[in-house]
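Notes for the one structure printed next.
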Amino acid sequence: MVNMETCAMDCCVLKALLAERAHKCLILDCRSFFSFSSCSIVGSSNVRLSTIVKRRAKGSMGLEHIVPNEEQRCRLVAGMYEAVVLLDERTSELDMLRKDSTMMLAVNALCRDSRGSSIYFLKGGYETFSAQCPEFCTKNSPPVGLSLPLCANNVPGSADSNCTPCGTPLYDQGGPVEILPFLYLGSAYHASRKDMLDTLGITALINVSANCPNHFEGHFQYKSIPVEDSHKADISSWFNEAIDFIDSVKNSGGRVFVHCQAGISRSATICLAYLMRTNRVKLDEAFEFVKQRRSIISPNFSFMGQLLQFESQVLAPSCSAEAGSPTISVLDRGTSTTTVFNFPVSIPVHSGANSLSYLQNPITTSPSC
């Protein structure tokens, strides 16, 4: 049953609130992370409830899941918001929603736990609001990378003066792509192009390889993750360090470029782990989000398996800050055990990776990236 304290708010009313008293209004967007990241109302926050969290909550969701930002949650509990407005894609009546939908769970939690704030849902959702009030919305089209010349001839700071456009591998074409405003993904070639990095405002690089050089150590901050693109490699033990590094650069106002040799497997894995942890999303959602920006990403079987294990830890209600360094990792450093994952089901095997070509995988993986 819908809580009667929740009323519909027309788009024109929200527009007036944002124009006059935006600091008194908390907007909670209940759409998927992918939809929210592509376009959203200015100043809104995304409510992300995983299937695991929903199932374990049994209809009674804690406020910490609805408003993960601690500062906003404290302001809400203290009654400092006049209005809390929830929205999804296009709902016009709350009675149309399932009881276990993200917005209904959020409505019930807010009506139960908020203090002194009126709870509303936006009539017509983001679809209607963006059509009527586009000036209060942000829209981020999937970046396609830089349109810079492929040849590094005569480019100051270039590490390679002999490249030619002819025969340039696909993974080196174009430029680094924006995953988030402070996070970029690309190849070792891109990492050797100081002009590209400077154009993007890059201040730090994560080098996810054991043999790619750090070309400009006097100019950029570097973080090295010496992992081979191998089914025996343990990349998950580096997730926490990489995530902390990205966050530290972000918090200082900088931008991070993550690369391996081709920008397909190892560096993509790090970006996926970052999205999963910081946005509490499933692997398939993070994968689709990154693939929209760099279509050739293809983490190897083992890395996909480690990401799946990471997903179960990230989305568990009791997950801790140590989730990126599990007590029992998929592959222990230094061991020779091989585990191949037929996404999304893990299959431990004892034969060599080369003998497993018969395994079919809906997500193409690359043997060497």
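Indices start at 1 and increase along the chain as displayed.
Backbone N, Cα and C atoms are what each Cβ position is placed from, and that goes for glycine too.
Residues or ranges marked as active site, phosphocysteine intermediate in Swiss-Prot (evidence: sequence analysis): Cys260. Under the DSSP three-state reduction, Cys260 (mutagenesis position) is assigned to coil, being neither helix nor strand.
Marked as domain 'Rhodanese' by Swiss-Prot: 21-138.
The domain 'Tyrosine-protein phosphatase' annotation in Swiss-Prot covers 175-316, and the record cites sequence analysis as its basis. Averaged across the domain 'Tyrosine-protein phosphatase' (175-316), the predicted model reaches a pLDDT of 94.
Mutagenesis annotation in Swiss-Prot: Thr168 to Glu, described as Abolishes threonine phosphorylation; when associated with S-260. No effect on phosphatase activity and MAPK1 binding; when associated with S-260; the structure shown retains the original residue.
Under the heading of mutagenesis, Swiss-Prot lists Thr168 to Val and annotates it as follows: Abolishes threonine phosphorylation; when associated with S-260. No effect on phosphatase activity and MAPK1 binding; when associated with S-260.
Here the residue is the original one, while Swiss-Prot reports the published mutagenesis Cys260 to Ser with the comment Loss of phosphatase activity. Increases stability. Enables stable complex formation with active MAPK1. Abolishes threonine phosphorylation; when associated with E-168 or V-168. No effect on phosphatase activity and MAPK1 binding; when associated with E-168 or V-168.
The Cβ of Cys260 (mutagenesis position) has 29 other Cβ atoms within 10 Å, all protein chains considered. As a summary of secondary structure, the domain 'Tyrosine-protein phosphatase' (175-316) carries 64 helix, 21 strand, 57 coil according to DSSP.
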